[in-house]
Structure formats: structure tokens, C-alpha cells
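Notes follow the structure.
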Amino acid sequence: MSHIQRETSCSRPRLNSNLDADLYGYKWARDNVGQSGATIYRLYGKPDAPELFLKHGKGSVANDVTDEMVRLNWLTEFMPLPTIKHFIRTPDDAWLLTTAIPGKTAFQVLEEYPDSGENIVDALAVFLRRLHSIPVCNCPFNSDRVFRLAQAQSRMNNGLVDASDFDDERNGWPVEQVWKEMHKLLPFSPDSVVTHGDFSLDNLIFDEGKLIGCIDVGRVGIADRYQDLAILWNCLGEFSPSLQKRLFQKYGIDNPDMNKLQFHLMLDEFF
């Protein structure tokens with residue numbers, strides 16, 4: 001994400017009337033990094049007031065914002081997350097207002113302090129093990145491959161998959177080819193844990209050298225642990241193959257399952 005401006009200053013958007021009173025006096029910036037389909041704003045600069053984030057979704061994206069609110073409520077018992085300040089749902093829109101976790105994303109920290117890469121990866125691995133150790137029986141959300149494949153197929157059939165955003169290994173592939181090659185990697189035995197669903201460097205927040213929380217939890221649910229490992233491994237590839245290798249070592253996997261890894265990377269292309 002280093003090639004784009006991460007946010008852009010903007011004017012206050014038109015808001016649901018129930019939010020108006022709380023948000024006067026803030027400066028506004030629109031996020032350019034998130035790929036959820038929702039519009040995300042950072043609210044800052046109001047004297048004696050906390051920094052906030054506001055996420056807005058319309059249509060089907062409103063359902064995604066609602067999913068995130070529900071998962072934030074549940075996961076906060078186990079992991080450090082933003083706090084919900086306000087949630088509004090109408091037939092067409094959803095608004096989710098949360099506190100901001102102070103600090104910088106793991107991506108930003110790796111860019112600014114490349115010599116700290118090993119320490120950063122170690123912290124990521126420990127945090128991920130903590131998430132994956134939450135008892136599956138406590139999780140009410142399903143995100144297994146059957147569920148995700150159904151979502152992926154629906155997105156493909158409705159023309160919602162952006163082939164121009166595929167990883168370099170699949171650059172120029174039609175969506176149908178990714179679908180076909182992905183299915184060649186099935187079946188495999190699932191190793192189900194509670195997953196984040198989009199465990200990328202931009203969704204993990206560091207402050208003063210410590211990993212203090214995660215954001216964008218709308219895909220949290222029970223799935224194979226490689227759902228998270230694959231996405232994080234892929235992100236680390238932007239920095240160094242040695243960091244990719246270290247991730248598995250510190251997580252506790254001596255021999256990574258490359259079949260599962262590739263399956264989940266292909267699956268992620270549909271979202």
C-alpha cells in the first residue's frame with residue numbers, strides 16, 4: 001500500500017440524523033486502503049475528544065457492516081478491538097462508529113523500520129496463535145470453505161470479482177480459471193479454528209513496538225487456520241521471503257501445507 005496515499009482529507013459527509021450531534025467539531029479524512037466496499041472515515045482533531053472511525057455501507061455492503069458490528073460485540077471478550085460507540089441500521093444503510101486503536105498498521109511499521117521485521121513477525125505469530133486458541137465451541141460464526149466457496153461463486157456469477165486486482169501469480173487470468181485451478185486443490189482435511197478472515201498487515205495495529213489490536217473483523221468465523229496464515233504469509237512476501245518462513249516457524253508449523261496455502265490465496269481473490 002506504499003504507492004498510494006492512505007487517506008484523503010474530506011468534508012463532512014451527509015450523515016444519518018442520529019449521528020449528527022455526536023460528530024460536530026471533528027475533522028474528516030476518507031480511507032483509501034480498505035477493500036471492504038464500505039466507505040471509511042477517520043474523525044480527528046476535536047479538542048478533548050477521542051479519535052473515531054465511521055464505516056458506512058449501502059445495499060449488500062450494509063450487511064457486511066452489520067456483520068462486523070455483531071462480530072466486534074462477540075470477539076471483544078477475547079481480543080483487543082475497537083469499541084463500538086454507535087450503530088445504526090436502516091433498510092438501505094448501516095453506520096458503524098468505533099473508537100480508533102492508536103498506533104500504526106503492521107504494514108506501516110515494516111516500511112518504516114525494516115530492521116525490526118523479525119520482531120514484528122514474532123508478535124504477529126503470537127497474536128495469531130492467541131486468536132486461534134479461542135475455543136471453537138464458543139464461536140457462533142461459520143466461515144468454513146463450503147460457506148466461503150458459496151460466497152465466492154455468487155460473487156463470480158454476479159460479476160463482482162475484480163480480476164485486475166489478482167496477485168502477480170494470477171495476473172491476466174480470467175476469474176473462471178482461478179475457480180477451476182482452486183478446485184483442483186480440493187479436498188483436504190480441515191483444521192478448524194476461530195479465524196479473523198482477513199488477517200492482513202493493514203488490519204493489525206502496533207504502538208510503541210507492541211501489537212495492540214486488530215480491526216476489520218467482519219469475516220471472523222470458524223475456518224481452517226490457513227485462512228489467516230495464507231493472507232498474512234502473502235502480505236509478508238512484499239517485504240522478504242525470510243519473514244514468510246519465520247512466520248510459520250514462530251507460529252509453530254515446521255512443514256507448511258502449501259496446498260492449503262495456495263487454495264486460500266486463490267479463494268481470497270474472489271473477495
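The backbone N, Cα and C atoms fix where each Cβ goes, and this holds for glycine too.
Long-range Cβ contacts of D198 (active site, proton acceptor) within its own chain (separation 6+, distance under 8 Å): D216, G218, R219, I231, F271. What Swiss-Prot lists as active site, proton acceptor is D198.
Here the residue is the original one, while Swiss-Prot reports the natural variant K27 to R with the comment In plasmid Rts1 and strain X. K27 (variant position) falls within a strand segment according to DSSP.
For the natural variant E77 to A, the note given in Swiss-Prot is In plasmid Rts1 and strain X. Secondary structure at E77 (variant position), taken from DSSP and collapsed to helix, strand or coil, is coil. The number of other CB atoms found within 10 A of the CB of E77 (variant position), across every protein chain shown, is 9.
Residue density at V126 (variant position): 12 other Cβ atoms are found within 10 A of its Cβ, drawing on all protein chains shown. In Swiss-Prot, the entry for natural variant V126 to A states: In plasmid Rts1. The structure shown retains the original residue.
For A150 (variant position), no same-chain residue lying six or more positions away in sequence has a CB closer than 8 A to its CB. Recorded in Swiss-Prot as a natural variant, A150 to T carries the remark: In plasmid Rts1.
According to Swiss-Prot, the natural variant L247 to F carries this note: In plasmid Rts1. Every protein chain shown contributes to the tally, and the Cβ of L247 (variant position) ends up with 21 other Cβ atoms within 10 Å.
Summarising the environment of K27 (variant position), the number of other Cβ atoms within 10 Å of its Cβ, over all protein chains shown, is 13.
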